[in-house]
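Listed features, source Swiss-Prot:
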DOMAIN    324-378  domain 'MIR 1'
DOMAIN    388-448  domain 'MIR 2'
DOMAIN    459-514  domain 'MIR 3'
MUTAGEN   ARG64 to Ala  Reduces mannosyltransferase activity
MUTAGEN   GLU78 to Ala  Decreases substrate-binding and reduces mannosyltransferase activity
MUTAGEN   TYR88 to Ala  Moderately decreases complex formation with PMT2
MUTAGEN   PRO100 to Ala  Moderately decreases complex formation with PMT2
MUTAGEN   ARG138 to Ala  Impairs complex formation with PMT2
MUTAGEN   LEU408 to Ala  Reduces mannosyltransferase activity
Amino acid sequence: MSEEKTYKRVEQDDPVPELDIKQGPVRPFIVTDPSAELASLRTMVTLKEKLLVACLAVFTAVIRLHGLAWPDSVVFDEVHFGGFASQYIRGTYFMDVHPPLAKMLYAGVASLGGFQGDFDFENIGDSFPSTTPYVLMRFFSASLGALTVILMYMTLRYSGVRMWVALMSAICFAVENSYVTISRYILLDAPLMFFIAAAVYSFKKYEMYPANSLNAYKSLLATGIALGMASSSKWVGLFTVTWVGLLCIWRLWFMIGDLTKSSKSIFKVAFAKLAFLLGVPFALYLVFFYIHFQSLTLDGDGASFFSPEFRSTLKNNKIPQNVVADVGIGSIISLRHLSTMGGYLHSHSHNYPAGSEQQQSTLYPHMDANNDWLLELYNAPGESLTTFQNLTDGTKVRLFHTVTRCRLHSHDHKPPVSESSDWQKEVSCYGYSGFDGDANDDWVVEIDKKNSAPGVAQERVIALDTKFRLRHAMTGCYLFSHEVKLPAWGFEQQEVTCASSGRHDLTLWYVENNSNPLLPEDTKRISYKPASFISKFIESHKKMWHINKNLVEPHVYESQPTSWPFLLRGISYWGENNRNVYLLGNAIVWWAVTAFIGIFGLIVITELFSWQLGKPILKDSKVVNFHVQVIHYLLGFAVHYAPSFLMQRQMFLHHYLPAYYFGILALGHALDIIVSYVFRSKRQMGYAVVITFLAASVYFFKSFSPIIYGTPWTQELCQKSQWLSGWDYNCNTYFSSLEEYKNQTLTKRESQPAATSTVEEITIEGDGPSYEDLMNEDGKKIFKDTEGNELDPEVVKKMLEEEGANILKVEKRAVLE
């Protein structure tokens with residue numbers, strides 16, 4: 001029997017060929033390689049289409065590039081990402097929960113614009129100085145936003161949508177208010193969405209070619225590069241990697257059933273996909289982090305999140321070096337907690353307000369004299385030693401606080417904050433001059449050999465290298481700390497308790513600073529070993545993950561994932577001079593996507609029941625392609641949306657936008673099936689439906705454009721636009737009429753210069769100025785300790801009143817508020 005070819009020629013504007021189904025020895029099978037003609041049907045080969053795409057590009061550019069210079073002050077998260085660009089240019093290390101690529105791109109653009117990092121983007125509403133190329137940085141973001149629209153058009157064409165429908169779908173995306181808003185400012189969302197769109201586009205392009213062809217491999221490589229760049233901008237890109245991986249498994253499954261494919265060719269394709277779609281993204285991810293570490297070489301406040309080994313790779317760090325190695329009785333030491341960022345075992349002359357009401361023992365993250373402890377033998381406290389005695393495993397000691405002259409102490413009292421925990425006891429500092437202490441001051445050193453450096457550090461305590469536990473001799477509990485903060489009375493320092501259970505690593509300590517008068521000057525010294533690239537890479541990811549999951553503080557504009565598909569509320573980005581910028585989606589497109597997802601789900605369920613009842617299913621090529629492509633895109637929607645329900649951190653509407661992009665792609669196919677199948681005998685009617693939908697989308701965009709561009713509006717128009725109560729932009733800020741704006745004088749709020757700018761320093765001798773005098777002066781006050789760490793004014797007041805602290809220096813900056 002001769003083999004009959006089922007593929008048939010189609011019109012250029014109808015790019016969905018028939019499925020190529022062949023009869024095998026036992027069953028029919030689908031030929032997975034597309035027709036050689038498919039690529040020509042779905043790519044721009046006509047002058048008309050090229051001109052249409054050019055017009056689309058111009059239209060999109062006008063929308064996104066319009067008025068980028070306004071607002072001329074910091075908007076929303078430009079506070080963070082503009083500030084990070086400044087840090088890159090200055091080379092000062094900072095901490096962020098996102099990978100570095102998008103931030104580095106902004107820094108590169110700013111550097112090309114001559115930016116010296118002399119503006120910190122400190123507060124929303126701070127006016128940009130003339131030295132900050134913020135328009136250029138926003139232009140970069142807007143350009144990526146415009147290119148994303150073109151990528152959507154090309155993606156729809158590659159997945160089988162006819163030219164005119166793809167064009168109108170892309171225009172709907174171009175006027176989607178939320179995407180316009182995020183692409184006009186210095187935010188991570190525009191680069192992220194561009195890279196995700198590029199990955200989707202490249203993978204859909206790959207599907208047009210035979211699996212082992214050169215064009216297919218080129219498209220796979222492009223997909224891998226885009227996935228790497230998306231993942232290197234925000235971890236959301238990993239969801240896109242997952243989506244591509246699921247589609248690869250889908251296609252490989254059908255390839256296994258394709259009798260025209262040999263096992264060798266299938267393995268070759270599988271290996272290529274692993275290399276291009278996992279290997280390339282991971283390699284790029286590593287490269288971008290390497291550049292990140294190489295660019296940020298100076299120690300700064302952001303580096304305080306990291307280990308001493310990490311910080312020792314940075315210039316101007318304050319990490320102790322050349323520490324005396326041997327620790328013994330009579331040594332004055334500082335004890336550092338291993339597993340939290342809490343810092344050093346600390347005490348100060350403030351008591352607990354409840355419990356024993358004895359002196360507080362805490363963790364303090366900065367170097368300070370109140371971190372110093374003298375090691376004493378438990379049965380000879382205060383005894384003068386004549387020979388050096390090493391601190392070994394099993395030694396029973398007491399820790400004498402050198403500043404307040406009391407000893408580390410535990411007893412049967414509830415801890416100050418974790419009072420509901422029956423496995424933790426209070427740790428205090430107890431004693432007074434002339435008092436030798438009691439048995440509740442006794443602690444037994446237990447060296448943790450597994451976590452200590454190999455060799456002598458496992459036998460006796462060596463500074464930095466030996467990790468050990470301190471067991472309370474009376475109760476058997478261990479000196480413990482965890483990420484629980486004391487209230488204001490404890491200066492928000494980290495709680496220290498004595499734990500009879502809990503995580504082992506939270507009971508581990510090590511000696512950082514160490515001195516002993518009985519050791520000779522030439523005694524062996526030790527320093528932190530600078531972290532390798534891999535160590536820094538791993539540690540930075542642990543910190544990113546930890547900080548990200550702990551972003552749980554309530555926010556006035558946060559929203560829950562369940563509300564996102566219904567656009568119940570937006571986010572205020574900026575508000576000044578009787579104008580607002582507010583993130584809100586285009587309700588016409590937004591709700592259409594949500595409705596279509598529900599309708600498509602019902603259609604699929606109905607079809608499955610019909611098929612189960614033995615009724616024939618539709619085999620029309622357009623319907624088949626519609627189902628396949630929509631399932632692909634809704635799978636992308638689900639992969640990007642579902643993880644939001646597992647996250648316990650703050651969530652905002654813009655977290656929905658990657659999933660929403662896939663929803664709009666699926667909606668594009670819904671519009672196409674209306675034209676190509678629902679109204680197949682009256683296509684003009686189908687096009688009329690699509691044009692009506694487009695017109696409604698454009699109208700919504702135009703009506704709500706004042707909160708995109710931060711332009712004048714009236715109270716009446718604003719109030720009429722608030723369709724839902726959650727659309728809570730402030731209409732009272734607007735004037736009653738547009739005429740009033742013509743007579744308005746715009747005000748500017750200048751910001752403080754960056755930390756590197758010149759300041760007038762005045763050193764104050766003696767006790768310095770009083771807190772009250774300083775607070776009564778005009779201007780913003782920033783208090784810092786001697787290590788440069790910013791302090792809360794109320795904490796400063798308490799320190800001045802109760803600890804005898806002094807104000808040593810006043811830095812005066814010329815600031816216009």
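For all residues, glycine too, the Cβ spot is worked out from N, Cα and C.
Feature map: Swiss-Prot annotations on the structure.
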| residue | record | DSSP class |
| --- | --- | --- |
| ARG64 | mutagenesis position | helix |
| GLU78 | mutagenesis position | helix |
| TYR88 | mutagenesis position | helix |
| PRO100 | mutagenesis position | coil |
| ARG138 | mutagenesis position | helix |
| LEU408 | mutagenesis position | strand |
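Ranked by Cα separation from ARG64 (mutagenesis position), the mutagenesis positions GLU78, TYR88, PRO100, ARG138 are led by ARG138. Restricting the average to the domain 'MIR 1' (324-378) gives a pLDDT of 93. Around GLU78 (mutagenesis position), the same-chain residues six or more apart in sequence whose CB sits under 8 Å from its CB are PHE121, ILE124, TYR134, TYR185, ILE186, LEU187, listed in sequence order. Cα of TYR88 (mutagenesis position) to Cα of LEU408 (mutagenesis position): a span of 43 Å. Reported as a whole number, the C-alpha separation between LEU408 (mutagenesis position) and PRO100 (mutagenesis position) equals 43 Å. Counting only residues at least six positions away in the same chain, the Cβ atoms of SER232, PHE288, PHE289, ILE291, HIS292 sit under 8 Å from the Cβ of PRO100 (mutagenesis position). Taken residue by residue, the domain 'MIR 1' (324-378) breaks down under DSSP into 3 helix, 28 strand, 24 coil. Shown in sequence order, LEU68, ARG184, TYR185, ILE186 are the residues of the chain, 6+ apart in sequence, with a C-beta less than 8 angstroms from the C-beta of ARG138 (mutagenesis position). In this structure, TYR88 is the one among the mutagenesis positions ARG64, TYR88 with the smallest number of other Cβ atoms inside 10 Å of its Cβ. Counting residues per DSSP class in helix, strand and coil order gives 7 helix, 27 strand, 22 coil for the domain 'MIR 3' (459-514).
For the domain 'MIR 2' (388-448), residue counts in helix, strand and coil come to 3 helix, 24 strand, 34 coil, using DSSP.
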